[in-house]
Amino acid sequence: MEKPPSPPPPPRAQTSPGLGKVGVLPNRRLGAVRGGLMSSPPGRRARLASPGTSRPSSEAREELRRRLRDLIEGNRVMIFSKSYCPHSTRVKELFSSLGVVYNILELDQVDDGASVQEVLTEISNQKTVPNIFVNKVHVGGCDRTFQAHQNGLLQKLLQDDSAHDYDLIIIGGGSGGLSCAKEAANLGKKVMVLDFVVPSPQGTTWGLGGTCVNVGCIPKKLMHQAALLGHALQDAKKYGWEYNQQVKHNWEAMTEAIQSHIGSLNWGYRVTLREKGVTYVNSFGEFVDLHKIKATNKKGQETFYTASKFVIATGERPRYLGIQGDKEYCITSDDLFSLPYCPGCTLVVGASYVGLECAGFLAGLGLDVTVMVRSVLLRGFDQEMAEKVGSYLEQQGVKFQRKFTPILVQQLEKGLPGKLKVVAKSTEGPETVEGIYNTVLLAIGRDSCTRKIGLEKIGVKINEKNGKIPVNDVEQTNVPHVYAIGDILDGKPELTPVAIQAGKLLARRLFGVSLEKCDYINIPTTVFTPLEYGCCGLSEEKAIEMYKKENLEVYHTLFWPLEWTVAGRDNNTCYAKIICNKFDNERVVGFHLLGPNAGEITQGFAAAMKCGLTKQLLDDTIGIHPTCGEVFTTLEITKSSGLDITQKGCUG
């Protein structure tokens with residue numbers, strides 16, 4: 001940013017070359033000025049539309065739009081104003097006091113000014129003047145410009161980044177990276193996204209969109225749905241549906257349909273980036289200097305790019321055991337969702353949410369499934385809820401082998417699937433066990449993709465224990481122009497919606513007129529096991545750690561969904577509880593639900609928790625009957641009372 005001149009020079013007019021490029025606008029009030037207001041001499045008059053028309057044709061309108069964008073993109077500060085407007089005068093005086101060169105177009109002194117303002121409104125979504133753009137970013141009107149000046153955002157926008165190829169380069173084309181890229185492009189910035197999928201040890205790769213779209217949330221939820229449909233077919237007979245044909249599942253048909261949908265999403269992302277003017281490069285990004293990055297494509301060809309700012313959004317990949325046969329014969333979630341053959345008898349190693357979700361839908365599709373657990377289920381989640389999830393999985397036929405970890409995977413037979421022998425050792429002693437499986441699925445955690453992108457060359461610090469990147473409350477690393485979002489952040493939730501929100505807000509802070517930060521508190525999530533587990537806020541263990549047990553009240557109950565009654569599904573399996581801070585008006589600090597459609601139910605309660613939900617507010621809420629969600633409006637029994645919470649029927 002240029003320093004304000006002292007004393008300010010007298011006003012002087014400079015004719016801007018920008019209008020000459022536009023051509024359709026008379027050069028009456030467009031000029032460049034430093035340190036004072038400007039009154040440029042009138043220039044050649046040209047009409048916006050053909051003589052005799054009151055409104056430009058569609059072709060002329062598009063031409064006008066293009067030329068207005070040329071003005072916005074070609075000038076550091078572009079002010080659309082009216083000569084008699086006092087608010088416009090205030091803005092001009094502000095930039096003059098800052099010693100900043102600005103360009104103006106007085107809409108009351110151009111031919112067809114109303115049409116110009118109409119198209120400008122479509123571009124900026126602002127009907128009034130002054131209408132200010134700084135470095136291609138729409139700042140807004142007078143009040144927003146002064147607000148941006150007061151909070152420092154205007155000075156940030158005025159920084160000249162023209163020395164670099166791009167305003168922003170994002171490494172990683174997942175949910176967070178794409179969200180950040182699209183928002184930055186919306187703010188008028190020149191953006192590049194680098195995305196490259198290193199094939200899994202089994203050779204699996206995928207398109208643009210990251211883990212969630214390709215090998216995570218989307219295919220996982222669709223396979224979960226496939227399993228639920230199978231269960232619904234069993235219930236259907238109790239509801240009077242008759243069918244004689246034997247029902248069986250076709251794995252190949254399911255994966256083909258799911259991959260077709262994912263392919264459409266990949267293409268949609270590429271189209272969206274193109275429409276927004278974001279450069280997408282399918283290459284591996286690696287820092288070589290503070291503002292310089294090397295992009296290597298699959299052919300090994302290298303290209304170098306520079307940017308003013310960088311966002312690291314590289315995500316994570318599944319971890320391997322580091323034992324004989326793991327990478328040769330085991331698969332991970334990277335491979336499962338596009339597996340071209342039915343996995344058959346499957347051993348799932350690990351009891352993370354990924355492991356239990358996969359075990360759940362595989363069992364729901366009729367497969368023989370065993371889960372090998374080293375320690376606890378769903379580490380980091382409420383452990384009472386985790387054990388209930390495990391119990392329901394066992395009811396659905398999933399077998400658990402606890403306190404064991406594999407030490408060898410050996411191929412006995414080749415095939416699709418083949419046959420594998422797994423040798424596992426007890427975590428509590430010398431005991432070993434063996435098992436024969438068609439497929440071994442590893443779900444033991446994920447590693448951040450941060451160690452091979454040249455961070456050490458520019459001094460970005462990482463947590464050496466887990467590869468994650470420490471950032472401040474605005475996602476900034478220890479290197480000021482380098483930021484990070486998503487699963488690679490140290491100590492932050494590894495959830496797609498979190499990355500999307502963080503990416504969008506980061507772009508707005510970097511290039512817009514917003515100071516809003518991502519709220520990492522009270523984030524809802526759902527584990528999509530056959531009986532879904534939704535939660536928001538603190539686990540019971542974490543709440544006790546933070547508030548002490550004597551300061552908490554836990555309300556809970558079992559319940560029986562109406563839909564389960566006719567089908568004869570087990571009563572007293574679904575469970576709901578809230579954890580309340582007794583000394584903060586019984587504010588709800590933890591929300592937990594095990595039941596059908598838990599994700600859909602939890603979403604709404606998460607919004608309520610952000611607004612300070614209390615037990616009294618729940619009591620005052622009239623429930624929708626008959627639904628599962630209404631159970632939270634009638635909670636009466638506390639854990640401390642020790643009273644029985646079993647239910648006799650669906651209505652309590």
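Every residue gets a Cβ built from N, Cα and C, even glycine.
Features reported for this protein in Swiss-Prot:
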{"type": "DOMAIN", "residues": "65-165", "note": "domain 'Glutaredoxin'"}
{"type": "BINDING", "residues": "167-196", "note": "FAD binding site"}
{"type": "ACT_SITE", "residues": "His625", "note": "active site, proton acceptor"}
{"type": "MUTAGEN", "residues": "Unk651 to Cys", "note": "Thioredoxin reductase activity reduced to 21%. Glutaredoxin activity reduced to 14%. Glutathione reductase activity reduced to 18%"}
{"type": "MUTAGEN", "residues": "Unk651 to Ser", "note": "Abolishes thioredoxin reductase, glutaredoxin and gluthioine reductase activities"}
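Around the Cβ of Val191 (FAD binding site), the number of neighbouring Cβ atoms within 10 Å comes to 29. Counting every protein chain shown, the Cβ of Glu183 (FAD binding site) has 22 other Cβ atoms within 10 Å. According to DSSP, Leu187 (FAD binding site) sits in a coil region rather than a helix or strand.
In three-state terms derived from DSSP, Asp195 (FAD binding site) belongs to neither a helical nor a strand segment and is classed as coil.
Secondary structure of the domain 'Glutaredoxin' (65-165) per DSSP, as helix, strand and coil residue counts: 53 helix, 18 strand, 30 coil.
Local packing around the binding-site residues Ile171, Leu187 was summarised as the count of other Cβ atoms within 10 Å of each Cβ; on this measure the leading residue is Ile171. Residue with the densest Cβ environment among the binding-site residues Ser175, Ser179: Ser175, by other Cβ atoms within 10 Å.
Checked against His625 (active site, proton acceptor), the binding-site residues Ile171, Ser175, Val191, Asp195 differ in C-alpha distance, with Ser175 being the nearest.
DSSP assigns Ser179 (FAD binding site) to a helical segment in the three-state reduction.
Over all protein chains present, the Cβ of Asp195 (FAD binding site) has 24 other Cβ atoms lying within 10 Å. For the recorded positions Asp167, His625, the ranking by surrounding Cβ atoms (within 10 Å, all protein chains) places Asp167 first. Mean pLDDT of the predicted structure over the domain 'Glutaredoxin' (65-165): 88.
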